[in-house]
Amino acid sequence: MLPQRLHPSRLLALALFSLVLGLAGCQTKPPQTGLSAEQIAVLQEQGFELRDEGWEFGMSSKVLFGNNLDRLNPDSRNTLTKIARALLAVDIDKVRLEGHTDNYGDEGYNQKLSERRAESVAAVFREAGMPAANIEVRGLGMSKPVADNKTRAGRSENRRVAIIVPAE
C-alpha cells in the first residue's frame, strides 16, 4: 500500500509544531546561583548585578584607580570594607577579583599593574575577615576594556577592579 499524501495545511502544522519543539529545547536556562533570597537581596543592595559568571560589582559601580596607581584611596577602602562585611554577614565568603588597566603603557607592565590592583582589593577583603583561600585574584591587564581608551574618561573607567561572587 502506498503512503497517503498529507494535506498541505497538515504538513504546515506539523512543520510548525516541530519548529516550536526544537526551539523550546534550545532555550538557555537562567544561571543557578545557589544563593538564598537574603543573599541576593544583600548583593543587590551593595550594587552587584547578575552576569553570566555570577554577581558582579564593577559595572554601574566601580572600584577605580588613578593613572598608574594600585593603591586605594580612603573612600574606596571604606566602601570595600562595607561590601566585604555585608557579604560575610550573609555567609558569602568567596569572591573573584579581576584587575584591569587602560591601554597606556607596555602590555607586560599593565598585566602586573592589574594584578597589584586586584591584590590591593583582596587585602581589604582579608582584613574584613574573608578567608584568603576564598579570594581569587586575577589580573587581566588591558584585555577587557569597558569604555573607549581614546578618551580620558574612558581610560579612567578602564582602570578598575571588578568584584565577582561566582555563580555556583
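Along the chain as shown, the residues are counted starting at 1.
The backbone N, Cα and C atoms fix where each Cβ goes, glycine too.
Here's what Swiss-Prot has on this protein:
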type	residues	note
DOMAIN	53-168	domain 'OmpA-like'
MUTAGEN	Leu43 to Pro	Is predominantly a monomer. Shows a much higher peptidoglycan-binding affinity. Forms a stable complex with YfiR
MUTAGEN	Phe48 to Ser	Exists as a mixture of monomer and dimer in solution. Crystallizes as a dimer
MUTAGEN	Trp55 to Leu	Exists as a mixture of monomer and dimer in solution. Is predominantly a dimer. Crystallizes as a dimer
MUTAGEN	Gly105 to Ala	Cannot sequester YfiR at the outer membrane; when associated with A-102
Rounded mean pLDDT within the domain 'OmpA-like' (53-168) lands at 93
Trp55 (mutagenesis position) and Phe48 (mutagenesis position), Cα-Cα, nearest whole angstrom | 6
Between the Cα atoms of Gly105 (mutagenesis position) and Trp55 (mutagenesis position), find the distance and write it as a whole number of Å.
-> 31
Secondary structure content, the domain 'OmpA-like' (53-168) (per DSSP, counts of residues) = 47 helix, 23 strand, 46 coil
DSSP, reduced to three states, assigns Phe48 (mutagenesis position) to coil
Look up Leu43 (mutagenesis position) in the DSSP assignment and report helix, strand or coil.
-> helix
Leu43 (mutagenesis position) and Trp55 (mutagenesis position), Cα-Cα, nearest whole angstrom | 7
In all the protein chains shown, the tally of other Cβ atoms within 10 Å of the Cβ of Trp55 (mutagenesis position) is 26
